[in-house]
Amino acid sequence: MGSEGNMKKSVVTQVSIGGFGESTTAKQLTDYLEDEVGIVWRCRLKTSWTPPGSYPNFEIADTSNIPSIDEYKKVEPHAFVHFAVFESAGRAMDAAGQCNLILDGQPLKVSLGPKNPYSLNQRRRTTVPYKLAGITLEIGTLVSRDDFFVSWRAEGVDFLVDPFDNTCKFCFRKSTAFSFKDAVMHAVINCDYKLELLVRDIQTVRQYKTLHGFVLILQLASSPRVWYRTADDDIYDTVPGDLLDDDDPWIRTTDFTQVGAIGRCHSYRVLISPRYENKLRTALDYFRMRRVQEERVRWPPRIRNEPCFGEPVSDHFFCIHHKEGISFEIMFLVNSVLHRGVFNQFQLTERFFDLLRNQPKDVNIASLKHLCTYKRPVFDAYKRLKLVQEWIQKNPKLLGSHEQSEDISEIRRLVITPTRAYCLPPEVELSNRVLRRYKAVAERFLRVTFMDESMQTINSNVLSYFVAPIVKDLTSSSFSQKTYVFKRVKSILTDGFKLCGRKYSFLAFSANQLRDRSAWFFAEDGKTRVSDIKTWMGKFKDKNVAKCAARMGLCFSSTYATVDVMPHEVDTEVPDIERNGYVFSDGIGTITPDLADEVMEKLKLDVHYSPCAYQIRYAGFKGVVARWPSKSDGIRLALRDSMKKFFSKHTILEICSWTRFQPGFLNRQIITLLSVLGVPDEIFWDMQESMLYKLNRILDDTDVAFEVLTASCAEQGNTAAIMLSAGFKPKTEPHLRGMLSSVRIAQLWGLREKSRIFVTSGRWLMGCLDEAGILEHGQCFIQVSKPSIENCFSKHGSRFKETKTDLEVVKGYVAIAKNPCLHPGDVRILEAVDVPQLHHMYDCLIFPQKGDRPHTNEASGSDLDGDLYFVAWDQKLIPPNRKSYPAMHYDAAEEKSLGRAVNHQDIIDFFARNLANEQLGTICNAHVVHADRSEYGAMDEECLLLAELAATAVDFPKTGKIVSMPFHLKPKLYPDFMGKEDYQTYKSNKILGRLYRRVKEVYDEDAEASSEESTDPSAIPYDAVLEIPGFEDLIPEAWGHKCLYDGQLIGLLGQYKVQKEEEIVTGHIWSMPKYTSKKQGELKERLKHSYNSLKKEFRKVFEETIPDHENLSEEEKNILYEKKASAWYHVTYHPEWVKKSLELQDPDESSHAAMLSFAWIAADYLARIKIRSREMGSIDSAKPVDSLAKFLAQRL
């Protein structure tokens, strides 16, 4: 889709025209314009629109017999005109401006159409869609391989397969009733409808021939997008061929079929006339080129109308709500299996539900969770459920469960799209204050996320639309109108919904959830109501809705509960440091060393020294507390007024995050800014080349692999690093090879998708304040830790507690930035200095409290309440003049006060308004495009304007101030490096384009090869060295734990559609399908957290108390732990147990890979055993990779 060659200038070939009389035809207008202005290719004249304040009413199927009105506000006649050459559009605009365009005595108004790159116009004209007109479309369900149930049918549909934008469209016309608020009558208007899907959303295509023509059956991964616009246009074309669409908006809507066919059915049967045979063949060739899977049809399926064909459904979501004798937990999982497409609704008979009624709850939960991991449809639900239940009963080890930490909760999720909803299997997540308090009813909480079809981010264009610019000019109507999708969302928020026998009501949301378009709902019971929960949370006195909502959301921040700190131990009156209207201490307080150590103990952190700062929630306070020497006055926590957000009596200190080693990576925004500030392109190129060289050597050179793991993977690389250092080799140890391969491909993915280049002399650091007041303006203090895997063995007894505290004080110029950073002034150049009084602070960025303006505020308008900053002290990344560009002014938007207390409906309205107006992602993407296309880069005027808009958008959750994206700044073309496959792209010649193309081919080849690579389970090597005498006694217990662990891990792989376990265990995830979400980062973080919780849970199981442990010496304990680790290894790697493990993965499938990560939960003890078996002569003490072996060998 990229246009190679030079970028052609953007041109306007379209205009919108109004002011002519109602009797004017498209041909008359065309003839006049060709005489006065220039050749016209197409003229589309409109006299209809969606009446303001109305919505399509799809409950009315037959519009011929309803009372209709014609007295709604009509639109002035207007036309959309495409000229042959762009000069004609300019001439028309000029002539109208001078009142020289007069038709039938009436002066015409002209509005310029969209500005499009010349190459885009040309490509649209030369890329011909494969149009199969007059087809019959049947939307239904492939109930079995031989039966197709039709839910909805339409004739005279046009089917377009369009390589221009890689879409398929079903287009047809339909009379539609529009309803008005508080009105009985309806307006009846003809509308054009469009069902649009991306070619990549077609899972399979089947094709066969009948006596009447050809048939395609398209199996979709998700529902198509539904659009409409008013029809009966008078169209006059003077040339054949396709043109770019004009300004007349297509409006998103919901499922218009009364039977809910678009939402619940993903099989589309297309009946095509024999005269389109050649076009059909070409379209199928295009599908093959796009790698759509083609399935052979041995014989055509039987076609029948579904039971209850044509009967309206009132269900918002297409769920099976309640069955007598079946609990909510089971019904939710049944719907999860149904929504995943494993079973279809016609298979869920009473026989199926009787199977569930006749088995214990734990068997049913395990069975349905297992079925949720299936990737393909199953056509006999009863038979498969029975098979899985029997298999689980034969293997009771799959049923056990471990008590979860109080910081972990099992969360149910519901995803709501414009046409349907999806129940997602419960996920283990970090808990929050509310869930911990209401633990007894925790399963009545539901996380609801609003998304577009294909699990894409729902954006403002789905929820609202503007009329065409010419209509604005003619009617002075510049308002945006809400779509029917918005009405659906708003009714769900306001009225709640029923699900599996429960009624759910809106509760609240955190700041992260607001960005994620999600919120908490709660199903009230007789004892606990939504109002009770909100009363317990605290007193929220803000009269600004945005601020009040944000503060309620603090109770839903994901946190660890640690120490109960009594009010008399907390100073809440510490004054803020204020100057020139700025708060230099905004969001930061202090914590005493003894309390900081207590918190670390509660968190059970695997670190050798206490974090020096924590991001916290305490009562109604939020922010960061930095470790600072105690004043011996009994005060353990000092909190400033800027940290106080609401009143609460809650006294548990809750932790969101803490300072730790976090490797530094560049990204596209930072590269764009550093480049415009004068850092040469060759610097970024050389840094990427160095990274590529190491990644290409990672599987063959243990020294390089060890360096990559310890320097760029943080704690997620520890297991693989320990294995390398102990002497395990990637060539003979498949799990180690898999982990290294995942790190390599995921980092290549980061380079391709985000230009995520590793910076050796760089970190991501939490911002803190110089409480001592020593640093001057323009200075900072940075002390960073270096990774040391020896510290992973500190629990192995006193001989191993000698920790390496390897700290480095950074000196010299540093560049800092915080995401998002769009303005050149967002990169601050500071001088890092050594201050002995601050040596107790490490892995954080200490800012001065002196100066006219806080450096935090200069950097993207940030503060000190937990923001992370990219910091680089590699002098090659410092701009040549060693100075900061003038910072943008980040003045807080004026707050709107209601003049009264904020109520529940205000919060709902605010959430809905955010959904309809969220623009930050759009603005940031537009900034990338304009910076790439302009010779001035990020200093281009349009980029500076976008930076201002982004700053306002970032603050929307706090201020409620809406930002709108100017139409002229919306990109029409995207640079190739943005990977916008579904849009028009061009080849970028700037540094980001060069970096992208350098790595793209490497990544594509490696990802494909890695997808196909698998270890033959029968060829997994077994290392007998790891057998410790007496391990046999622990095998039964080890096997039970492995069954449970593997079951949960396989569930995560299936739920997130990730291919390999090594991706999850290293946190380097690369195989998640693109259609899952545009915001893959958020999904990956959730997956990482789910796995970390799982790993922590089983590490706790591993370390569970040994009998008579109090009477055992450290060495005796270690020997017992080594036996346990040996048993865990044996049930994972021994051929006999590998075979058993594969049998447990699925009762009747044999295509799975052996799961190996369970053994390495005890990697530290397996490393001890391995190192003892090595000859000391083979350990090179000078090599970093052998440092651990030497360290342990001296102590074992």
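Using N, Cα and C of the backbone, Cβ positions are placed for all residues, glycine too.
A strand conformation is recorded for E429 (mutagenesis position) in the three-state DSSP classification. Around the Cβ of E429 (mutagenesis position), the same chain contributes I408, S409, E410, I411, S558, R1086, H1089, S1090, S1093, each under 8 angstroms and 6 or more positions distant in sequence. While the structure shown retains the original residue, Swiss-Prot records the mutagenesis experiment E429 to K with this note: Alters post-transcriptional gene silencing.
When Cβ atoms from all protein chains are considered, those within 10 Å of E453 (mutagenesis position) total 26, not counting its own. Quoted from Swiss-Prot, the note attached to the mutagenesis of E453 to K states: Alters post-transcriptional gene silencing.
In the three-state DSSP reading, P611 (mutagenesis position) counts as coil. Among the sequence features in Swiss-Prot, the mutagenesis site P611 to L is noted as follows: Alters post-transcriptional gene silencing.
One mutagenesis experiment catalogued in Swiss-Prot, G866 to E, is accompanied by this note: In rdr6-13; alters post-transcriptional gene silencing. DSSP assigns G866 (mutagenesis position) to coil in the three-state reduction, outside any helix or strand.
According to Swiss-Prot, the mutagenesis experiment D867 to A carries the following note: Loss of polymerase activity. In the structure as shown, the Cβ atom of D867 (mutagenesis position) sits within 10 Å of 20 other Cβ atoms.
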Candidate with sparsest Cβ neighbourhood (10 Å radius) among P611, G866, the listed mutagenesis positions:
G866
Distance from E453 (mutagenesis position) back to G866 (mutagenesis position), taken between C-alpha atoms, in Å:
34
Can you tell me how far the Cα of D867 (mutagenesis position) sits from the Cα of P611 (mutagenesis position), in Å?
16
Any idea what the Cα distance is from E453 (mutagenesis position) over to P611 (mutagenesis position), rounded to a whole Å?
42
Which secondary structure state does DSSP assign to E453 (mutagenesis position), in the simple three-class scheme?
helix
